[in-house]
Amino acid sequence: MNVEEMKKIAAKEALKFIEDDMVIGLGTGSTTAYFIKLLGEKLKRGEISDIVGVPTSYQAKLLAIEHDIPIASLDQVDAIDVAVDGADEVDPNLNLIKGRGAALTMEKIIEYRAGTFIVLVDERKLVDYLCQKMPVPIEVIPQAWKAIIEELSIFNAKAELRMGVNKDGPVITDNGNFIIDAKFPRIDDPLDMEIELNTIPGVIENGIFADIADIVIVGTREGVKKLER
């Protein structure tokens, strides 16, 4: 089973948690894109009804529209029943690093408020500790990026401004901000680090999601594995 197949089986498993009349937070990224597609197909077949999606990004919004999923913004709903999203890393306590899609701020706002937060990953994303493989994305005010990189040196982080791939200059978030990717030696206390990074002036939000995931669905070569807090 290849990586894309692992993503697909994780996305399919997440559909089991979706019921009629739910408000669903729709995450960002390649694994969640499979979930949105499958959710739209299930809706079209009449196997589920009266759902509303709350997208965490323009990518999620456009995918939901493409697959005929009714959508609303966060301020148009009273509550979010379940949120489904991917992650860049998952540690043994189900703490996460997220934000490679540069949508981490709205993801955290929506997923923090969800009754149940379900994370979809393939087996490569499981790590012994956060920052083992991936940096922590940090959304920052554009004018502050250089000062914040200097501040991050206190944590022995190797930090750099994320540059665009198909555009000149830095990546711009949906909120009009920049992204700094900070690689720390290791993160032993994710909650403490998450809070501390957000105290730096100019930081909007960071990609550590500590103590927030309820269920992690892992696509593996052998099939689906479910981890719960």
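First residue shown is number 1, and so on along the chain.
Even glycines carry a Cβ here, placed using N, Cα and C.
There are 31 other Cβ atoms within 10 Å of the Cβ belonging to Glu107 (mutagenesis position). What Swiss-Prot lists as active site, proton acceptor is Glu107.
Positions annotated as substrate binding site by Swiss-Prot: Thr28, Gly29, Ser30, Thr31, Asp85, Gly86, Ala87, Asp88, Lys98, Gly99, Arg100, Gly101, Lys125. Every protein chain shown contributes to the tally, and the Cβ of Ser30 (substrate binding site) ends up with 16 other Cβ atoms within 10 Å.
DSSP assigns Asp85 (mutagenesis position) to a strand segment in the three-state reduction. Within its own chain, Asp85 (mutagenesis position) has Gly25, Gly27, Thr28, Gly29, Thr32, Thr56, Lys98, Glu107, Glu111, Phe117, Ile118, Val119, Leu120 as residues 6 or more apart in sequence whose C-beta sits under 8 angstroms from its own. Record note (Swiss-Prot), mutagenesis Asp85 to Asn: Strong decrease in the catalytic efficiency and increase in the binding affinity. The unchanged residue is displayed.
Under the DSSP three-state reduction, Arg100 (mutagenesis position) is assigned to coil, being neither helix nor strand. The annotation that Swiss-Prot gives for the mutagenesis experiment Arg100 to Ala reads: 2-fold decrease in the catalytic efficiency and strong decrease in the binding affinity.
In this structure, Glu107 (mutagenesis position) is part of a helix by DSSP. Quoted from Swiss-Prot for the published mutagenesis Glu107 to Gln: Loss of activity.
Here the residue is the original one, but Swiss-Prot notes a mutagenesis experiment at this spot, Lys125 to Ala: 2-fold decrease in the catalytic efficiency and strong decrease in the binding affinity. Following the DSSP three-state reduction, the secondary structure of Lys125 (mutagenesis position) is helix.
For the mutagenesis of Asp168 to Asn, Swiss-Prot gives this note: Almost the same catalytic efficiency and binding affinity than wild-type. The structure shown keeps the original residue. Within its own chain, Asp168 (mutagenesis position) has no residue 6 or more apart in sequence whose C-beta sits under 8 angstroms from its own.
The Cβ centroid of Thr28, Gly29, Ser30, Thr31, Asp85, Gly86, Ala87, Asp88, Lys98, Gly99, Arg100, Gly101, Lys125 marks the substrate site; residues of that chain outside this set whose Cβ lies within 8 Å of it are Gly27, Thr32, given in sequence order.
Geometry remark: Ser30 (substrate binding site) versus Arg100 (mutagenesis position), CA distance 11 Å.
Largest CA to CA distance in the substrate binding set (Thr28, Gly29, Ser30, Thr31, Asp85, Gly86, Ala87, Asp88, Lys98, Gly99, Arg100, Gly101, Lys125): 16 Å, whole number.
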